[in-house]
Amino acid sequence: MHKLKSSQKDKVRQFMACTQAGERTAIYCLTQNEWRLDEATDSFFQNPDSLHRESMRNAVDKKKLERLYGRYKDPQDENKIGVDGIQQFCDDLSLDPASISVLVIAWKFRAATQCEFSRKEFLDGMTELGCDSMEKLKALLPRLEQELKDTAKFKDFYQFTFTFAKNPGQKGLDLEMAVAYWKLVLSGRFKFLDLWNTFLMEHHKRSIPRDTWNLLLDFGNMIADDMSNYDEEGAWPVLIDDFVEYARPVVTGGKRSLF
């Protein structure tokens, strides 16, 4: 705040006290409203998330971000970061490329496919997050991972994963890839995850359609421990119907279902 007049600094402090927003957001909102405190706070409360994101974007040093992209870009194709660049990117963050943290970053970048970021995905993604250095991104990661506790955001993350994981041009997701990603994103969230994966590997052995992928999350959220609340007449994919038929004797200790 050292470049501000004392009267402006006072307004920044008042804005922060009133809204609980950070200094960067406060300065952005006040400058957008010509330092009229009442109008700035009204604007913030009408759309706090949007204004916070806008202030984050404006704080990014574009030249610094371009230099950072240059560290990772593919030497054969300057419009993307390839496998080697992704590995360096993960190393700089001290992350395993197969970790859920890297998948969260890919989600935030809206990456189209595994093992690469396009130039646009990287630059737009980092800008949206307000990051122009790996230090900033690393510091932000815990907050990004916390977003997965929000039901709507996790659903978006989960559905993004299907598109990200499948081969471009294919409608379905290869079974082995689906199982690997389910282990990553549904561990601790879907009580029948191990049983589901065993069932697929033993009895399905085919690719997974998008509809089945998406509805498995709904199934996992609603199904009872003994599966007694499953409605065979509901609009579930056949694969989930078959799984319930396979799994019920297992989860009920071998007893036959009355349904």
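Using the three backbone atoms N, Cα and C, a Cβ is placed for every residue, glycine included.
No noted substitution is present; original residues retained.
What Swiss-Prot lists as domain 'UBA-like' is 8-45.
Taken from Swiss-Prot, the feature domain 'DCUN1' applies to 60-248, supported by sequence analysis.
Cβ neighbour count for ASP211 (mutagenesis position) (all protein chains, 10 Å cutoff from its Cβ): 13. According to Swiss-Prot, the mutagenesis experiment ASP211 to Ala carries the following note: Loss of interaction with CUL1, CUL2, CUL3, CULA4, CULA5 CAND1 and RBX1; when associated with R-235 and A-241. Does not affect both nucleus and cytoplasm localization; when associated with R-235 and A-241.
Quoted from Swiss-Prot, the note attached to the mutagenesis of ALA235 to Arg states: Loss of interaction with CUL1, CUL2, CUL3, CULA4, CULA5 CAND1 and RBX1; when associated with A-211 and A-241. Does not affect both nucleus and cytoplasm localization; when associated with A-211 and A-241. When other Cβ atoms within 10 Å of the Cβ of ALA235 (mutagenesis position) are tallied across all protein chains shown, the result is 7.
Cβ neighbours of ASP241 (mutagenesis position) (same chain, under 8 Å, six or more residues apart in sequence): GLU232. ASP241 (mutagenesis position) falls within a helical segment according to DSSP. Swiss-Prot documents ASP241 to Ala as a published mutagenesis change and attaches the note Loss of interaction with CUL1, CUL2, CUL3, CULA4, CULA5 CAND1 and RBX1; when associated with A-211 and R-235. Does not affect both nucleus and cytoplasm localization; when associated with A-211 and R-235.
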- For ASP211 (mutagenesis position), the three-state class that DSSP assigns: helix
